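Down below is the structure, laid out as structure tokens.
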Amino acid sequence: MYILARVDRSILLNTVLLFAFFSATVWVNNNYIYHLYDYMGSAKKTVDFGLYPYLMVLALICALLCGGAIRRPGDLLVTLLVVILVPHSLVLNGANQYSPDAQPWAGVPLAIAFGILIIGIVNKIRFHPLGALQRENQGRRMLVLLSVLNIVVLVFIFFKSAGYFSFDFAGQYARRALAREVFAAGSANGYLSSIGTQAFFPVLFAWGVYRRQWFYLVLGIVNALVLWGAFGQKYPFVVLFLIYGLMVYFRRFGQVRVSWVVCALLMLLLLGALEHEVFGYSFLNDYFLRRAFIVPSTLLGAVDQFVSQFGSNYYRDTLLGALLGQGRTEPLSFRLGTEIFNNPDMNANVNFFAIAYMQLGYVGVMAESMLVGGSVVLMNFLFSRYGAFMAIPVALLFTTKILEQSLLTVMLGSGVFLMLLFLALISFPLKMSLGKTL
């Protein structure tokens with residue numbers, strides 16, 4: 001084990017690109033996107049003399065945390081946190097009607113910066129590889145078992161939702177409302193459907209792409225279709241797209257340059273602006289960039305207001321609160337929708353840093369960030385030491401979940417803990433101690 005801290009030309013290039021990306025985020029928000037969500041509280045970002053020096057320093061810190069390329073699971077997680085979470089939390093902070101005076105050195109922006117810094121530093125720990133690669137036969141047997149369990153759960157979901165199952169685009173929100181009753185959060189149906197699909201299919205699909213095995217490819221697509229028909233979820237299709245591109249690229253080159261990821265997102269921002277200028281409306285802005293950057297930045301402003309009004313929640317909405325005799329209250333995401341947006345049916349999903357801040361302030365953020373950091377170390381260890389390539393899609397699954405859910409929900413309800421356990425089982429040489437004994 002060793003710690004890598006290296007600065008080269010790629011870091012300088014990424015600093016420039018991240019600065020351009022952050023600056024473009026402010027420009028696009030103020031001129032093209034914020035008005036698409038102003039009915040919920042989004043606003044223009046205040047631009048003053050100190051903004052651009054701040055963005056340059058922020059870009060340098062983010063470039064140092066990301067490094068030059070995505071080579072390991074932890075690199076993927078940190079890079080996605082930087083290019084998705086930083087823009088709406090530390091660049092567009094204050095671009096809302098709930099906390100217009102929010103600064104990066106206070107409140108939820110500071111909590112998020114603190115958490116990303118912890119995870120980014122932990123990710124600098126490196127491990128020397130061993131001669132033996134991942135146990136192929138052991139891994140294949142586990143994948144077959146997962147695929148069988150996944151198919152059983154898909155059949156279960158289909159029959160439970162048969163009364164309203166549909167691929168109709170207009171009825172997606174109605175299906176979501178019905179699914180909340182049929183597959184209620186915290187119920188056996190809810191846990192089974194969530195873990196049996198959303199935890200399994202990214203790994204199965206990734207294996208199919210990487211090994212060119214059509215069965216797992218088709219199974220991943222079937223999962224996305226079932227989740228769309230039963231739950232009205234578009235998220236699985238985005239995950240399939242990301243996994244396919246990532247696995248194909250990794251299969252060919254073995255790494256992804258961070259500069260290319262930043263350039264791709266920068267081009268999306270500019271394409272959205274160009275589409276608006278040419279057609280007077282941008283589908284890209286409305287259906288992708290608004291959801292990726294403007295909606296979460298507005299919700300984080302609401303988080304700051306919530307904490308200032310109600311203080312810390314002390315995990316009263318979790319099983320921990322029930323075990324401590326406090327009683328289990330309404331989930332924070334729904335309480336945020338009720339108290340700040342006056343909509344009791346609104347599930348105001350925010351990232352796990354923000355949830356931890358609402359639960360226990362900076363102490364909660366530090367504790368949960370260390371848990372995520374520990375998971376990063378485990379995935380990096382298995383990947384570097386034992387060649388556990390499946391840690392890459394697990395890291396992608398982990399990241400996409402913590403961007404909009406609490407850590408406890410991600411680990412247990414979304415099955416990430418189970419996938420980490422599965423990853424360890426197919427990676428560690430389980431028969432080593434038995435062989436030595438004999």
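Just so it is clear, glycine is given a Cβ too, placed from its N, Cα and C backbone atoms.
Original residues only.
Among the sequence features in Swiss-Prot, the mutagenesis site Phe165 to Ala is noted as follows: Does not affect B-band LPS biosynthesis. Long-range Cβ contacts of Phe165 (mutagenesis position) within its own chain (separation 6+, distance under 8 Å): Phe158, Arg175, Gly229, Ala230.
Cβ neighbours within 10 Å of Arg175 (mutagenesis position), excluding its own Cβ and spanning all shown chains: 22. DSSP gives Arg175 (mutagenesis position) a helix state. Per Swiss-Prot, mutagenesis Arg175 to Lys is noted as: Does not affect B-band LPS biosynthesis.
Looking at Swiss-Prot, you'll find the mutagenesis Arg176 to Ala or Lys noted as follows: Abolishes B-band LPS biosynthesis. In the structure as shown, the Cβ atom of Arg176 (mutagenesis position) sits within 10 Å of 14 other Cβ atoms.
Mapped onto three states, the DSSP output places Arg180 (mutagenesis position) in helix. Around the Cβ of Arg180 (mutagenesis position), the number of neighbouring Cβ atoms within 10 Å comes to 14. Under its mutagenesis entries, Swiss-Prot includes Arg180 to Ala with the note: Forms trace amounts of B-band LPS.
The Cβ of Arg385 (mutagenesis position) lies under 8 Å from the Cβ of Phe127, His128, Pro129, Leu130, each of which sits 6+ residues away along the same chain. Quoted from Swiss-Prot, the note on mutagenesis experiment Arg385 to Ala is: Decreases B-band LPS biosynthesis. Destabilizes the C-terminus of the protein.
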DSSP state at Phe165 (mutagenesis position), helix/strand/coil
coil
